[in-house]
Amino acid sequence: MSASSLLEQRPKGQANKVQNGAVTQKDTLNDDEFEPYLNAQPRQSNAYTAMSDSYMPSYYSPSIGFTYSLNEAAWSTGGDPPMPYLASYGQLSNGEHHFLPDAMFGQSGALGNNPFLGQHGFNFFPSGIDFPAWGNSSSQGQSTQSSGYSSSYAYAPSTLGGAMIDGQSPFAANEPLNKAVGMNSLDQGMAGLKIGAGDMAPKVVGSGLPGGPLSQVSTAPTMPPASMAPAKTASWADIASKPAKPQPKLKTKGGLGGTNLPPPPIKHNMDIGTWDNKGNMPKPAAPQQTSLPTNGQPPNQSSPQPGATAGGVPQLPLSNGQLVPPTGQLVQHPLPPGGQPGAVPPQLSQGPPASQPSQPTRWVPPRNRANGFGDAAGGPGQSPPNSGMGGITVPAEPHPVLEKLRMVNNYNPKDFDWNPKHGRVFIIKSYSEDDIHRSIKYNIWCSTEHGNKRLDAAYRSLANKGPLYLLFSVNGSGHFCGVAEMRSPVDYNTCAGVWSQDKWKGRFDVRWIFVKDVPNSQLRHIRLENNENKPVTNSRDTQEVPLDKARQVLKIIASYKHTTSIFDDFSHYEKRQEEEESVKKVEVQGSDPYSNNSSRSHYRMQDRQGRVK
């Protein structure tokens, strides 16, 4: 083995005795001559300097080796003041820079008194080794005390053989070289939040280092980073996921307990858009705390068509069969001094709004009859008491006109013959329920000019051989309101003068048999072959129904157990008729009935509400 090959295998940093020249034959040595140097002095420093220089021994690294292995050294806890940042540059035995106190000025030349070996710089004395103490204090307290200076002047532990200068805690023995300066302090702090101080003890420098020469110790810490990196990454992921875990628990407790803030919005959102919500009911009900005056008033305030009450809040029938005026008819009336708007919401909240979802698209009767326009209609037993209705004028007894009509006529008979052998049946479409009320009251009817001719011809054709039944329905109401029998031919020269519109001419007598509200859903399955096979509910005025289909319709109407009828609103329509008559008296005195804008809008509103939507 040549000397040049031996020089290449020497540890890094050892000086070559033959510099700047070729190796001659006389300089060649045997292998066994280097054994004492390679085996006996592995720990000595290789930086030899001339002893004649009084400054060099103390200024640079000491020329003597350490007398103990570095794996016995305690990791500095930073108990000493962070002095190394005031030191000047020097070099350790492995060739890396470090900071040491300047021994040139104000320091003794003896190496025994040099801070390099006095525990101030390295704390190399094995006495007081306490690894668990490092885990408790370094990760939580000491890293914050010395990180102000030590993190800026510390170097990788691989360059110091696993030792730390002046208790600088930011670097561990397994610190990767590519990690930013000071990141170890952050890792230790975050890891301490997760696994505590007891699990940090295995990361102490001395635990994973072999007890060998300095050159071997310096390479040992380079292996653990590969295995320790996943553990740190896992701790970061666990810590990041911790804040998200309590969130579902808080929501669950809030929904079950009902005492936190989330339940009120949930309860509020459940009420919004549902028909059981009574929060919006008092708004239209407040102005109805008054009775209708009987003196003359503008028609636009008092007598709109029944369709004008679609937006109003219907009321349930009272126990005595009478109903209070609907809200849609009394919105413009002033509130009397004795009215109590606050008493209305409890009464309105008791009504079951069964069919309200479909009301905005069709005509709605003015009272609580709207609750019965469905297959699952509520019974009259659901009507609220009238004790809390405030200033509403409620008749104590049924209307006298209605009582007289019921005594004279046997409405809704149980022994009705719905299967006549001969007869004819026609559909009657009314523009308003006001006209239905007056037809029941006066037992008369009048259709259009074309309708009168058709009905008159049909009546005469029967020649009393069979009945002629009329199935009444208000345009857009969604139900049939009754059945009447035509009892006389049409008198074209007579004008009744009782209809809500004065454009009707002619009159014929009728007798009302059934007065009940039957929903279209009960009759929609019956189709008419003489009307393009359309349902009987989709018919025009004076549309004739074939006798076989008419028997089905009459049977359903006769057997249907109704819950509402126009009788529930009879008092209401009586008041409307009185108001219209008072308006007509003013017109007779010489004023143009259409000169007043309010009167004109009133009649237009009636026409609009009477049309089929």
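Just so it is clear, glycine is given a Cβ too, placed from its N, Cα and C backbone atoms.
This is the original sequence, none of the listed changes applied.
Predicted, not measured: the structure shown is a model, and the values here were computed from it.
DSSP classifies Tyr431 (RNA binding site) as coil under the three-state reduction. The Cβ of Tyr431 (RNA binding site) has 25 neighbouring Cβ atoms from other residues within 10 Å, across all protein chains displayed. According to Swiss-Prot, the feature RNA binding site maps to Lys429, Ser430, Tyr431, Asp435, Trp445, Cys446, Asn475, Trp499, Trp504.
The annotation domain 'YTH' is assigned in Swiss-Prot to 423-557 on the grounds of sequence analysis. For the domain 'YTH' (423-557), the DSSP counts in helix, strand and coil order read 41 helix, 45 strand, 49 coil.
Mutagenesis annotation in Swiss-Prot: Trp445 to Ala, described as Abolished binding to N6-methyladenosine (m6A)-containing RNAs; when associated to A-499 and A-504; the structure shown retains the original residue. Counting every protein chain shown, 28 other Cβ atoms lie within 10 Å of the Cβ of Trp445 (mutagenesis position).
One mutagenesis experiment catalogued in Swiss-Prot, Trp499 to Ala, is accompanied by this note: Abolished binding to N6-methyladenosine (m6A)-containing RNAs; when associated to A-445 and A-504. For Trp499 (mutagenesis position), the number of other Cβ atoms no farther than 10 Å from its own Cβ, over all displayed protein chains, is 21.
Sequence-distant neighbours of Trp504 (mutagenesis position) (same chain, 6+ residues apart, CB-CB distance under 8 A): Cys446, Ser447, Thr448, Cys495, Ala496. Listed in Swiss-Prot is the mutagenesis experiment Trp504 to Ala, annotated as follows: Abolished binding to N6-methyladenosine (m6A)-containing RNAs; when associated to A-445 and A-499.
Trp445 (mutagenesis position) is 16 Å away from Asn475 (RNA binding site) when you measure Cα to Cα. Proximity to Trp445 (mutagenesis position), defined by a C-alpha to C-alpha distance within 10 angstroms, is shown by the following recorded positions from Lys429, Tyr431, Trp499: Trp499. Per-residue pLDDT, averaged over the domain 'YTH' (423-557), rounds to 95.
Here the binding residues for RNA are Lys429, Ser430, Tyr431, Asp435, Trp445, Cys446, Asn475, Trp499, Trp504. Their largest Cα to Cα distance works out to 17 Å.
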